[in-house]
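Annotated domain 'Helicase ATP-binding' per Swiss-Prot: 7-283, in sequence order. The feature ATP binding site is assigned by Swiss-Prot to Met42, Pro43, Ser44, Gly45, Thr46, Gly47, Lys48, Thr49, with sequence analysis given as support. Here the residue is the original one, but Swiss-Prot notes a mutagenesis experiment at this spot, Lys48 to Arg: NER deficiency. According to Swiss-Prot, the experimentally introduced change Cys116 to Tyr is described as follows: NER deficiency. Look at Swiss-Prot and you will find Cys116, Cys134, Cys155, Cys190 tagged as [4Fe-4S] cluster binding site. For the published mutagenesis Gly615 to Glu, Swiss-Prot gives the following note: NER deficiency. Quoted from Swiss-Prot for the published mutagenesis Arg683 to Trp: No effect. According to Swiss-Prot, the mutagenesis experiment Arg722 to Trp carries the annotation: No effect. As a published mutagenesis entry, Ala725 to Pro appears in Swiss-Prot alongside the note: No effect.
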Amino acid sequence: MKLNVDGLLVYFPYDYIYPEQFSYMLELKRTLDAKGHGVLEMPSGTGKTVSLLALIVAYQRAFPLEVTKLIYCSRTVPEIEKVIEELRKLLSFYEQQEGEKLPFLGLALSSRKNLCIHPEVTPLRFGKDVDGKCHSLTASYVRAQYQQDASLPHCRFYEEFDAHGRQVPLPAGIYNLDDLKALGQRQGWCPYFLARYSILHANVVVYSYHYLLDPKIADLVSKELARKAVVVFDEAHNIDNVCIDSMSVNLTRRTLDRCQSNLDTLQKTVLRIKETDEQRLRDEYRRLVEGLREASAARETDAHLANPVLPDEVLQEAVPGSIRTAEHFLGFLRRLLEYVKWRLRVQHVVQESPPAFLSGLAQRVCIQRKPLRFCAERLRSLLHTLEIADLADFSPLTLLANFATLVSTYAKGFTIIIEPFDDRTPTIANPILHFSCMDASLAIKPVFERFQSVIITSGTLSPLDIYPKILDFHPVTMATFTMTLARVCLCPMIIGRGNDQVAISSKFETREDIAVIRNYGNLLLEMSAVVPDGIVAFFTSYQYMESTVASWYEQGILENIQRNKLLFIETQDGAETSVALEKYQEACENGRGAILLSVARGKVSEGIDFVHHYGRAVIMFGVPYVYTQSRILKARLEYLRDQFQIRENDFLTFDAMRHAAQCVGRAIRGKTDYGLMVFADKRFARADKRGKLPRWIQEHLTDSNLNLTVDEGVQVAKYFLRQMAQPFHREDQLGLSLLSLEQLQSEETLRRVEQIAQQL
């Protein structure tokens, strides 16, 4: 259908539209008109992706000079593929309406591991090895040697792409990862470099967060993208953690030992080259005097280790004299390494700021701040000059150099914590240095400054106002949308007591209490008797899950549960978990029914949708607070309190509730889907916890369902499931939660649509 969204003609590839999709498009258009940033919370399963794509593509076509590109960031590869499929649908609808092929290019970009087609590289399992192997076949000096001697190893796909792929831009169309690989096989071009080259003139690019937020990668991939782009972060409820991880470095004793052997290897290589080809080292010295910008003008294939973060003025100036020659630089790294090793020989925990660390460094081993900032770049230049083929071996040393660059660049927003042992195993000496980022806004700030509109969206962003605070930006629109339903298909309830009236909670004091564990088991047992097909249960941590399940086994509860449904458990091993998931789905298909026990913040809670019968009930055992004794977390809470005036308790509750909402949101994946959401902890009933749930869940959480016993909860569930089992046709939805074009244009509907969005 063709819609008029606030004066913009939008092609929408379906015959009917949800009212909230229309409302979402209105808010989105206002954000783009204002050329600002937006935070939008849209209920899960209401067609967020297609609304985003339809509106922004229409905007691109109406104002080609205002918005040149859509950069869509998603979290996992399956999600990226989903977005590309929606885009394909949208485009074929455009072509069917206009009767001609559009000059439109949309593509997905992923790591070499997912795109490489070279027969020697594809069998490798880990991304790091794939990158290293690729570099050893495509580095500029490897290719130069191959020009002289054709028998040397090389990558024919890259050679072919380099020779012919650049003149011909990618033909218009939509490409997912498999399409790119197929095209690569057909033409004999490298799909990875083809995709990287093509994102510059693509209309829509879909890739993962790291390509924009991790400065080491963003510098390589996203540097050339124009300012007039719209960036969308989808499923962005965890975006602050992604930002923090991309800027943090952990150094262990093992890493440092491997740095030592890296340095020895480099030392030998330098000596060998001095004897055979001293001119090469002289050339490098000359380049470094001219400034880093010249030194890094090497080919794209060599830019394998990018720089963590360097402002432009540093790249312009010459490298300090003390680290210009290769031997001096290696000596410099040795002194740095010795100092860090010495710092790791501690008996108690040390916490200090980067400036304090630097002054200690200057006093002990006379290393100044300025040469440290050049460490990462200087190492990159050296590895290039020495023609090191396999860069994966040098990742420990690269990590140390990145740490040096970061520690000398940022004085605020970071902390250094040195722990002599892991808290969980205090007897084993296992020292580790955490260089931990506490300010999520550091990584995302360049994105907000560089692109004219950044949209942060997810099903669970409540409370909305905390995101602009922790990411430090000013949105022009902030809105949360309700879910318009023809029948109430979600049933949230809070179970706070067992049948024996014992309060149930996962808090630390009552965690080991046998009565609480028994009541939790009883809840799962009774639910497994009334809920059809699949139940997903989330615990607060792996430890808690293991101890609870062991206790249920002793009490014979597990045996009774198994009579109703089969049990599957998520473990920390990825391969085991995928098998468990597969079998869980099989058991649901066969009608045997299944229960999946998993962990909030685990793999299952983040990316896996339990559509229809795979998840008819989600049970949240306890409030999923993060492990609060961790020193890194304490430092971050302190920073948030001082810098952004966010109270510790508010942040912890916000963090726990967004994860709880994320877990229970897995059950509802569309308006025809239905499911129970059981919050099993008396603390959920408190106003401060309940108020932090997304608006679309809060609306259906009635006062009568706030503090139930297990029996009352089961009665509510029975009644709800019986209602849901009645036949439900599309006709029942029409005009209420599903609109045709005529209905959408009526005044009454437009008035209703106005009320869906709640601005902040």
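The chain as shown is numbered from 1 upward.
Any Cβ shown, glycine's included, is placed from N, Cα and C.
None of the substitutions listed is reflected here, since the structure keeps the original residues.
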Where Pro43 (ATP binding site) sits in the secondary structure, as DSSP reduces it to three classes: coil
Candidate nearest Pro43 (ATP binding site) in space, where candidates are the recorded positions Cys116, Cys155, Cys190, Gly615 and distance is Cα-Cα: Gly615
Euclidean distance between Cα atoms of Ala725 (mutagenesis position) and Gly45 (ATP binding site), Å: 20
Fewest other C-beta atoms within 10 angstroms, as judged across Pro43, Gly47, Gly615, which are the recorded positions: Gly47
Closest of Ser44, Thr46, Gly47, Cys190 to Arg683 (mutagenesis position), Cα positions, binding-site residues only: Ser44
Close recorded positions near Cys134 ([4Fe-4S] cluster binding site), where close means Cα within 10 Å, chosen from Met42, Gly47, Thr49, Cys116, Gly615, Ala725: Cys116
Candidate binding-site residues Thr46, Thr49, Cys155, Cys190, pick with smallest Cα gap to Gly615 (mutagenesis position): Thr46
Which of Lys48, Arg683, Arg722, all mutagenesis positions, has a Cβ with the fewest other Cβ atoms inside 10 Å: Arg722
Number of other Cβ atoms within 10 Å of the Cβ of Thr49 (ATP binding site) across all protein chains: 19
Near-site residues: ATP, ref Met42, Pro43, Ser44, Gly45, Thr46, Gly47, Lys48, Thr49, CB cutoff 8 A to centroid: Glu20, Gly459
Inter-residue Cα distance where the pair is Cys190 ([4Fe-4S] cluster binding site) and Cys116 (mutagenesis position), in Å: 7
Residue among binding-site residues Cys134, Cys190 with least C-beta crowding, 10 angstrom cut-off: Cys134
Averaged pLDDT, computed only over the residues in the domain 'Helicase ATP-binding' (7-283): 93
Among Cys155, Ala725 [recorded positions], residue with fewest other Cβ within 10 Å: Ala725
